[in-house]
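K.L.:
Below are the features I grabbed from Swiss-Prot:
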type	residues	note
MUTAGEN	Arg61 to Thr	Does not affect ability to prevent stalled ribosomes from frameshifting
MUTAGEN	Lys64 to Glu	Does not affect ability to prevent stalled ribosomes from frameshifting
DOMAIN	85-139	domain 'HTH cro/C1-type'
MUTAGEN	Ser86 to Pro	Decreased ability to prevent stalled ribosomes from frameshifting
MUTAGEN	Arg89 to Gly	Decreased ability to prevent stalled ribosomes from frameshifting
MUTAGEN	Arg89 to Lys	Decreased ability to prevent stalled ribosomes from frameshifting
MUTAGEN	Asp112 to Ala	Reduces interaction to TBP
Amino acid sequence: MSDWDTNTIIGSRARAGGSGPRANVARSQGQINAARRQGLVVSVDKKYGSTNTRGDNEGQRLTKVDRETDIVKPKKLDPNVGRAISRARTDKKMSQKDLATKINEKPTVVNDYEAARAIPNQQVLSKLERALGVKLRGNNIGSPLGAPKKK
């Protein structure tokens, strides 16, 4: 037999005649375990790459803290931010509970942010900014939040 006699089929027709196991995507842990019990080849790969998600850099900071030898204090909220939150909330005649329900957080979270006890979370701060209409990050903390910039 020469090289010209053997057929190499690549692509979707490679399994002609139903020979060999088909590659499946297991959707649950039970399906993976069933395949392992049957002795099939199992490759568990996590799929990455969603379009509009950004990683939280808090994990990087925690890794840095783990590698440090001396004690590192956690980030705390600036007291000016807490005062700005409480001032804007009272100007809008809202209770802490009302503000918490408006931003879908617990009232204790709002209380911690107003008392400047909370570890700053960018998502919660942005929700508070939008609900109160006041800047809470960067320069000019407590100034009115401008309208979105026109493109």
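Cβ coordinates come from backbone N, Cα and C, glycine included.
No substitution from the list is modelled in this structure, which keeps its original residues.
In the displayed structure, how are the listed features positioned relative to their neighbours?
P.N.:
The local packing around Arg61 (mutagenesis position), expressed as other Cβ atoms within 10 Å of its Cβ over all shown chains, amounts to 13.
Note on Lys64 (mutagenesis position): other Cβ atoms within 10 Å of its Cβ, all shown chains, come to 10.
The DSSP secondary structure for Ser86 (mutagenesis position) is helix. Cβ-based neighbour count (10 Å, all protein chains) for Ser86 (mutagenesis position) stands at 18.
Spatially close to Arg89 (mutagenesis position) yet at least six residues away along the chain are Ser95, Gln96, Leu99, Glu114, Leu132, judged by Cβ distances under 8 angstroms.
Cβ neighbours within 10 Å of Asp112 (mutagenesis position), excluding its own Cβ and spanning all shown chains: 17.
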K.L.:
On the three-state reduction of DSSP, what should I expect for Asp112 (mutagenesis position)?
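P.N.:
Going by the DSSP assignment, Asp112 (mutagenesis position) falls within a helical segment, counted as helix.
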K.L.:
Fill in the CA-CA distance, Lys64 (mutagenesis position) to Asp112 (mutagenesis position), as an integer in Å.
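P.N.:
Between the alpha carbons of Lys64 (mutagenesis position) and Asp112 (mutagenesis position) there are 25 Å.
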K.L.:
Please report how many Å separate the Cα atom of Arg61 (mutagenesis position) from that of Asp112 (mutagenesis position), as a whole number.
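P.N.:
Answer for this pair: 22 Å between alpha carbons.
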K.L.:
Whole-number Å only: compute the distance from the Cα of Ser86 (mutagenesis position) to the Cα of Asp112 (mutagenesis position).
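P.N.:
About 11 Å separates the two Cα atoms.
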